[in-house]
Amino acid sequence: MYLGRHFLAMTSKALFDTKILKVNPLSIIFSPDAHIDGSLPTITDPETEAALVEAARIIRDTDETVAFPTETVYGLGGSALNDNSVLSIYRAKNRPSDNPLITHVSSIDQLNRKVFNQPHLSGTSLFDNIPSIYRPLISSLWPGPLTILLPVPSSEHSALSKLTTADQPTFAVRIPANPVARALIALSDTPIAAPSANASTRPSPTLASHVYHDLKDKIPIILDGGACKVGVESTVVDGLCNPPTLLRPGGFTYEEIVKLGGEAWSLCKVENKKTVEKGEKVRTPGMKYRHYSPSAKVVLLVPHCEGDGILKGVDRMERLKRLIETELKANSNIKKIAILTSLKLRDSDLQSKIFNEPDFSSKTFIIERLGQSGEEIQTNLFAALRKVDENDKVDLIFVEGINEEGEGLAVMNRLRKAAANNCIQF
C-alpha cells in the first residue's frame, strides 16, 4: 500500500551537513561468483573501506539514506526492508510515492535471504525464486544495468517494504556492476531501494557534484566514486507477461536483450507509452510524471527517416535558424542558448551560419558535443544537460537527437521526456 502522491507534505525540516566521502572503486575486489553466493569483497584502500563501513551502518541501522555511484547513474539508497527509510528517499527527492523503486541486491543469495526470507538449503538452487525466462539474461548481464520484475513475495514471507512497489503485484530488482554499489549493499547485508539521486524531475546525476547540487543538506553522505560509465538508468524488462516486454530502455540495448535472452525473448516488445494516464499504475520507474528536465526549456531535434521527404531540400542550418527565431519571438528574455550536438551538426557550420547571423548578435551561444557514437552520447547526455543548465545558466537548450536504435532508444527516451512536447522533426 502506497501513501498517495501528496504524502510529501509531511517533509521534515531536519537538515544534514552533507559529507562527500571519496572512494576508490579499483580498491574493491569481488570473487567471480560473489554476485551469486554473496561472498564479501576485499577492500585494499583503508579510506574507501572506512567510508563504506560508515555508509553501510546508515543503511542497516538508521532510517536515513546514502547517495552512491552505480554504473548507470548515482543512486539515492535506503533500506528496502524499512518503510521509514523508503519514506526518507521520497522526501529527499520530493518524489511521488506512486512511482515504484528498484531494489538493488549484491547477490542472488541476498535476494533469497532478505527479500524472500529463504536461507539457502543444501540441495536447493539459489535461482528457485527467479522465473526461468530471466536466467539466460541474468547469466550474461548480471551484475549490470538490467532490472527484472519478480512477483512480490507474500507478506508473511518477506520484509520487503510495500512502499517500494507502489502497490503493484511485482517488484523491480537488479544486481549493480559498480563495485562501490555492490560493496555497500554487501557490507550492509541489506537490499537497497534506490532511484536516481537527484531532485525529482531533474536530469539524473552522473557525478557526485550533481548529487550535491540537488540534495545538499537533505542527505547525510554522498559516496564519490567518480563518473558513471553508462550514463542512463538500467534497462527494465518484464518476463512475467506474454510476450515479454522491455518497459524502459537503458544501459543494455533492446538488441542485446533479444540476442542474449534466448528464444523466449525473440518476440520481446517495447513499451511505447511515453507516459501513463492519470490514475494508471506503473510497473517501473520512468513511465510517470515529468523526468530528466533542466530548468531551461529543451527543444529536441528529432532526426527524420531518410527518404520520407519531411525536410527534403531544406538545409539544416536554415531550419535551425528559423527555430531559434521562433523561440526568440515567443520569449524576448532569452539571452543564452545551448546547442547539444551529436552526429550531424558541425561546429563550423553553426559558427558561420548561426552564431554570426546579425539577428543573433546580442545572444550568447554555447556548443556542447555529446559524442560521435551512441555509447558516447548516452554516457555524456545527463552531464551535458546539467552543465549548460546549472553552470552556463542558459535560457534555451536545443538537442540534436539520434536514430532510435542501439543506445539511441534509451537516449531518445530520456530526451523526449526532457523536452515534453517540444520535439521538432529535423
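In case you wondered, yes, glycine gets a Cβ from its N, Cα and C as well.
The annotation L-threonine binding site is assigned in Swiss-Prot to T72, H104, R174, A194, S234 on the grounds of similarity to another entry. If you draw a 10 Å sphere around the CB of S234 (L-threonine binding site), it holds 31 other CB atoms from the protein chains shown.
The feature ATP binding site is assigned by Swiss-Prot to R95, N99, T170, S196, S204, R248, Y292. Within 10 Å of the C-beta of T170 (ATP binding site) there are 17 other C-beta atoms, taking all protein chains into account.
What Swiss-Prot records for 49-252 is domain 'YrdC-like'.
Annotation note: T70 (mutagenesis position) sits in a coil segment as assigned by DSSP. Other Cβ atoms within 10 Å of the Cβ of T70 (mutagenesis position), summed over all protein chains shown, number 29. Among the mutagenesis results in Swiss-Prot, T70 to A has the note: Reduces t(6)A37 formation. The residue drawn here is the original one.
Cβ contacts within 10 Å of K93 (mutagenesis position), excluding its own Cβ and spanning all protein chains shown: 24. Classification of K93 (mutagenesis position) by DSSP places it within a helix. What Swiss-Prot notes for the published mutagenesis of K93 to A is this: Severely impairs t(6)A37 formation.
All protein chains considered, the CB of R95 (mutagenesis position) has 22 other CB atoms within 10 Å. Under its mutagenesis annotations, Swiss-Prot gives R95 to A the following note: Severely impairs t(6)A37 formation.
What Swiss-Prot notes for the published mutagenesis of S107 to F is this: In SUA5-1; suppresses a translation initiation defect in a CYC1 allele at an aberrant ATG codon. Mapped onto three states, the DSSP output places S107 (mutagenesis position) in coil.
Among the mutagenesis experiments that Swiss-Prot reports, R174 to E is described with the note: Severely impairs t(6)A37 formation. In sequence order, I102, T103, H104, V105, W142, G144, P145, L146, T147, I148, S234 are the residues of the chain that are 6 or more apart from R174 (mutagenesis position) and have a CB within less than 8 Å of its CB.
For C423 (mutagenesis position), the same-chain residues that are 6 or more apart in sequence and have a Cβ closer than 8 Å to its Cβ are V299, L300, V302, R416. For the mutagenesis of C423 to S, Swiss-Prot gives this note: No phenotypes. The structure shown keeps the original residue.
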Additional residues surrounding L-threonine, by Cβ distance to the T72, H104, R174, A194, S234 centre under 8 Å:
T70, G75, I102, P145, T147, P176, A181, E233
Please work out the mean pLDDT for the residues of the domain 'YrdC-like' (49-252).
95
Between the recorded positions K93, S204, R248, Y292, which lies closest to T72 (L-threonine binding site), Cα to Cα?
S204
Long-range Cβ environment of A194 (L-threonine binding site), under 8 Å and at least 6 residues apart:
F68, T70, G75, L76, G77, G78, I89, L101, I102, H104
Consider each pair of residues in T72, H104, R174, A194, S234, all listed by the record as binding L-threonine, and report the largest Cα separation in Å as a whole number.
13
C423 (mutagenesis position): secondary structure state under DSSP, collapsed to three categories:
strand
Assigned conformation of R174 (mutagenesis position) - DSSP reduced to three states:
strand
